[in-house]
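Undergrad: Encoded as structure tokens, here's the structure I'll be asking about.
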Amino acid sequence: MDLKYSASHCNLSSDMKLRRFHQHRGKGREEEYDASSLSLNNLSKLILPPLGVASYNQNHIRSSGWIISPMDSRYRCWEFYMVLLVAYSAWVYPFEVAFLNSSPKRNLCIADNIVDLFFAVDIVLTFFVAYIDERTQLLVREPKQIAVRYLSTWFLMDVASTIPFDAIGYLITGTSTLNITCNLLGLLRFWRLRRVKHLFTRLEKDIRYSYFWIRCFRLLSVTLFLVHCAGCSYYLIADRYPHQGKTWTDAIPNFTETSLSIRYIAAIYWSITTMTTVGYGDLHASNTIEMVFITVYMLFNLGLTAYLIGNMTNLVVEGTRRTMEFRNSIEAASNFVNRNRLPPRLKDQILAYMCLRFKAESLNQQHLIDQLPKSIYKSICQHLFLPSVEKVYLFKGVSREILLLLVSKMKAEYIPPREDVIMQNEAPDDVYIIVSGEVEIIDSEMERESVLGTLRCGDIFGEVGALCCRPQSYTFQTKSLSQLLRLKTSFLIETMQIKQQDNATMLKNFLQHHKKLSNLDIGDLKAQQNGENTDVVPPNIASNLIAVVTTGNAALLDELLKAKLSPDITDSKGKTPLHVAASRGYEDCVLVLLKHGCNIHIRDVNGNSALWEAIISKHYEIFRILYHFAAISDPHIAGDLLCEAAKQNNVEVMKALLKQGLNVDTEDHHGVTALQVAMAEDQMDMVNLLATNGADVVCVNTHNEFTPLEKLRVVEEEEEEERGRVSIYRGHPLERRERSCNEAGKLILLPPSLDDLKKIAGEKFGFDGSETMVTNEDGAEIDSIEVIRDNDKLYFVVNKII
């Protein structure tokens, strides 16, 4: 992602599909809302990408080339038409065999052949229809894979059910009356009924249709089909029975001479009364075959009744429990929308979200994952999410251990189009990583909204608010169906603190990334106020404020300082951001730091101020700026700089200072001039340089009653008299008492700073003073020289983090 901002407007780089601000009011946003992206027609055809899959084509609804998408509206119309032909075949074939004496009328024969022709076309068409792999849930469009799958599954049965056995029998025998073999082979046409089952299954999950009426129609269809088949079979037995006068049809006078419709109605009447266990007895079995058939039929009815009354209840409640809950939630949501008169945009968003959640439950299986051991759960998260997390700029170069900790706490979510994932100015509770889909960045100002750009696979958002502990700067809204990984901000911060090296790497990535966004306005940063001191800033950003100055990003530095981050924070060498900016020549950063009230007089562990860093680095413009501010608060600043240059015998720096207009006879805080220091140190080159530039050589020996060297010694003696004496010991006081340590301490004069005290202790005891902690006799840590009194006992603890 690459954002470029200017004072008047924002432009986005090409890799984010830049476009100018298009501003519109909130009401206009609803009016311009694209309903097609949330169309219920399209929602019923969505295929969710598997977890962790980024490169997934969401244009699967449309067919391309020779391959037909199973979700294509035209193909679904074809499927519905084929279901109507299946219903025709299922009704006509038993009727022809039973009532037309296996000699169908010419019109029905033509219709049957036309229907078979359509099914033959469908067989050919199936070789070009993509399918959803049951294992990966991906849409397979490869022609070879489609052909292999079809040939290895339903191809043979589809061909067998399409063969016109009656026409073949007529060609072989020369008669239209078919034998029992052809009749049995014709039963293969019932194989087509699976299409009806698939249609009902799909319609039950389509929220555009009433689930109740779809289920009722499905049960009614099953019942009527079985009644029709049983009636035709019962009539067929009577019609083919060799002994006329001994069949159930004899109960109706002149039954064989009545019309075809009367005979069919009588057969259906018997079938229904028998199925419903009414059994009036007017049409009863008259021979053994009929008795056997009725017995079998009654036994079958027992199972069918149990299916309709008992098992179907359990099947609907248990087998379709998720669907029922889904439909109930849809109905409740619709009632809620209507009752509260919500706009159509919100209604579609609610329904779209609920549909996607229903579909995503079968992919997430979170309830199953929660039951697994932690080790297996981590392995699953590693396999699903780690490749996506490794692409994120924030985690470049981070150790695998930290990445595994992060992915173990990530949750996958599917978000529908036009859904606000993060709202502007909301608390930074979560960070999101985009696995698939697109997310728009929207800046809301009053009632105006500006689309700044688009984030895609591998991008992260919400991290600025999380790491800077401030409200979110923008609204992040999905542009298309998106799979996101959600990570709690609190866990991200905790994980960053586990390993200091990884913490520094992530913050470095963060700062370098936003350096590319050179004028990035990250909003009015604010420190968290949860009952804590508001002056305390988050360590994960404050400790790396110097890194911002190192990049020279004055705009980001300004925004961070607005968040009340201290401009005087120091690194391990005591350098402040002003030291770094002055030494590197970043004038803009220097001006920003001065604007936020930084302390110009802070010195690092070597005693160097930012002014000294600027002059030795030859950044004279920065030196003049700093000197102007420093001279206002400290009239001796010029003398201090000249004396420091004289003490170090740095002729080049002395020349540079004099060129900047500093008075060569200016005294430092101790009333000593640079010439006096040079003479005391016996540095003749420096003395000659100062004398050449007009230093007052007369007052050098007439100043009071001392020579320059004597005066320095007198000053040092006076300072020593003012300082107290302290006893220093090595080790923690509690540990020394536990070990009954009798190691003697050392009595020293209290130096002016805590760093000097540590340095002296290191020289006395032979350790690195910068890596120690100073405590009193009770073990309380001392972090200021002002709290130390005369005759205090101080203890130095080595290798402790300060």
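Each residue, glycine too, has its Cβ placed from N, Cα and C.
Swiss-Prot feature annotations, pasted as is:
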type: BINDING; residues: 394-513; note: nucleoside 3',5'-cyclic phosphate binding site
type: DOMAIN; residues: 725-802; note: domain 'KHA'
type: MUTAGEN; residues: HIS243 to Asp; note: Abolishes the proton sensitivity; lack of susceptibility to extracellular potassium; when associated with E-286
type: MUTAGEN; residues: SER286 to Glu; note: Abolishes the proton and the potassium sensitivity; lack of susceptibility to extracellular potassium; when associated with D-243
type: MUTAGEN; residues: ILE289 to Arg; note: No change in proton sensitivity
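What's the neighbourhood like for each of these?
TA: DSSP assigns LEU394 (nucleoside 3',5'-cyclic phosphate binding site) to a helix. Listed in sequence order, the residues of the same chain lying 6 or more apart from LEU394 (nucleoside 3',5'-cyclic phosphate binding site) and placing their CB within less than 8 Å of its CB are ILE460, GLU463, MET506, ASN509, PHE510, HIS513.
Taken together, the residues in the domain 'KHA' (725-802) have a mean pLDDT of 83 on the 0 to 100 scale.
Around the Cβ of HIS243 (mutagenesis position), a 10 Å sphere holds 8 further Cβ atoms from the protein chains shown. According to its DSSP assignment, HIS243 (mutagenesis position) is coil.
Secondary structure at SER286 (mutagenesis position), taken from DSSP and collapsed to helix, strand or coil, is coil. For SER286 (mutagenesis position), the same-chain residues that are 6 or more apart in sequence and have a Cβ closer than 8 Å to its Cβ are LYS246, THR247, TRP248, ASP250, ALA251.
Cβ neighbours of ILE289 (mutagenesis position) (same chain, under 8 Å, six or more residues apart in sequence): ILE237, TYR241.
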Undergrad: How many Å lie between the Cα of LYS409 (nucleoside 3',5'-cyclic phosphate binding site) and the Cα of HIS243 (mutagenesis position)?
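TA: So the alpha carbons of LYS409 (nucleoside 3',5'-cyclic phosphate binding site) and HIS243 (mutagenesis position) sit roughly 80 Å from each other.
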Undergrad: If you count Cβ atoms within 10 Å of the Cβ of LEU484 (nucleoside 3',5'-cyclic phosphate binding site), leaving out that atom itself, what do you get?
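TA: That number is 23.
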Undergrad: Please report how many Å separate the Cα atom of THR454 (nucleoside 3',5'-cyclic phosphate binding site) from that of HIS243 (mutagenesis position), as a whole number.
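TA: Approximately 83 Å lies between the Cα of THR454 (nucleoside 3',5'-cyclic phosphate binding site) and that of HIS243 (mutagenesis position).
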Undergrad: Let me know how many other Cβ atoms fall within 10 Å of the Cβ of VAL439 (nucleoside 3',5'-cyclic phosphate binding site).
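TA: So the Cβ neighbour count for VAL439 (nucleoside 3',5'-cyclic phosphate binding site) comes to 24.
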Undergrad: Where DSSP helix means H, G or I and strand means E or B, what are the helix, strand and coil counts for the domain 'KHA' (725-802)?
TA: 24 helix, 22 strand, 32 coil
Undergrad: Can you give me the Cα-Cα distance between HIS243 (mutagenesis position) and LEU484 (nucleoside 3',5'-cyclic phosphate binding site) in Å, rounded to a whole number?
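TA: Cα-Cα distance, HIS243 (mutagenesis position) to LEU484 (nucleoside 3',5'-cyclic phosphate binding site): 76 Å.
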Undergrad: Relative to the Cβ position of THR454 (nucleoside 3',5'-cyclic phosphate binding site), how many further Cβ atoms are located within 10 Å?
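TA: By my count, 19.
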Undergrad: Looking only at Cβ atoms, how many others are within 10 Å of the one on LYS409 (nucleoside 3',5'-cyclic phosphate binding site)?
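TA: Counting Cβ neighbours of LYS409 (nucleoside 3',5'-cyclic phosphate binding site) within 10 Å gives 16.
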